[in-house]
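Following: one structure in structure tokens, then a few remarks.
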Amino acid sequence: MKEYKILLVDDHEIIINGIMNALLPWPHFKIVEHVKNGLEVYNACCAYEPDILILDLSLPGINGLDIIPQLHQRWPAMNILVYTAYQQEYMTIKTLAAGANGYVLKSSSQQVLLAALQTVAVNKRYIDPTLNREAILAELNADTTNHQLLTLRERQVLKLIDEGYTNHGISEKLHISIKTVETHRMNMMRKLQVHKVTELLNCARRMRLIEY
């Protein structure tokens, strides 16, 4: 049976010990290292090149959600299983959209964690069975479609508009001309079929086009 190297990222000793004990009967899941904050993840990934990363979202030093896209880009073959206390479905959606392969609640049984590991190990997606999988996948697909409406640059401009930047401020921030900023603004309004900035922002929030 193929051996899978696992890097465990969690700052709670009881969680670390619990996972290690749960995997003792399954030697093909080998925990090669565990670290306790987000800042240590990169060095550990470079050193051990894990097949699976078990990641908590609440970490000292850096938010687990923030590092998922970077890890996914740097190590695309590494599967990321988020192991968290957050039960909100919107967090599941954001986590999977960021590039995680699985989402498991810490309140779930060891059998659920094992099932999740077995699933993500073969490059499939796993969602904790206590969550509404169909609703999450529907929202995830809708988010993907919505994001494709706007270009990356348009989303950057949109975020700065939401933060209160003027056209001049956006042009300086993104190193583009004011004319280009105005063009992006008009294109976004046309795509979302709105006529005012307030309508643009309200529509963008409803469609989850603005990241926080």
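A Cβ is built for glycine as well, from the same backbone N, Cα and C atoms used for every other residue.
This is the original sequence, none of the listed changes applied.
Computed from a predicted structure; not experimentally measured.
What Swiss-Prot records for 5-121 is domain 'Response regulatory'. Shown for the domain 'Response regulatory' (5-121): DSSP residue counts in helix, strand and coil, namely 54 helix, 26 strand, 37 coil.
Swiss-Prot documents H34 to A as a published mutagenesis change and attaches the note Does not affect its activation by acidic pH; when associated with A-28 and A-72. Around the Cβ of H34 (mutagenesis position), the same chain contributes L7, L8, V9, D10, I16, M20, each under 8 angstroms and 6 or more positions distant in sequence.
Looking at Swiss-Prot, the entry for mutagenesis of C46 to A says: Increases activity. Other Cβ atoms within 10 Å of the Cβ of C46 (mutagenesis position), summed over all protein chains shown, number 10.
Annotation of the mutagenesis experiment D56 to A in Swiss-Prot: Strongly decreases DNA-binding activity; leads to abnormal regulation of virulence gene expression. Does not affect biofilm formation. Under 8 Å, Cβ to Cβ, and six or more positions away along its own chain, D56 (mutagenesis position) finds V9, D10, D11, H12, I15, G64, V82, Y83, T84.
In sequence order, M78, I80, A98, G99, A100 constitute the residues six or more apart from H72 (mutagenesis position) in its chain with CB-CB distances below 8 Å. According to Swiss-Prot, the mutagenesis experiment H72 to A carries the following note: Does not affect its activation by acidic pH; when associated with A-28 and A-34.
Residues annotated as domain 'HTH luxR-type' in Swiss-Prot, with sequence analysis given as evidence: 143-208.
For T198 to A, Swiss-Prot lists a mutagenesis experiment annotated as follows: Mildly decreases activity. According to DSSP, T198 (mutagenesis position) sits within a helical segment. Just so you know, the Cβ of T198 (mutagenesis position) picks up 9 other Cβ atoms within 10 Å once every protein chain is counted.
According to DSSP, C203 (mutagenesis position) is assigned to a helical segment. The Cβ of C203 (mutagenesis position) has 16 neighbouring Cβ atoms from other residues within 10 Å, across all protein chains displayed. Record note (Swiss-Prot), mutagenesis C203 to E: Decreases activity. The unchanged residue is displayed.
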Helix-strand-coil residue split for the domain 'HTH luxR-type' (143-208), DSSP-based: 49 helix, 0 strand, 17 coil
Whole-number mean of pLDDT values that fall within the domain 'Response regulatory' (5-121): 92
C203 (mutagenesis position) versus C46 (mutagenesis position) - Cα distance in angstrom: 41
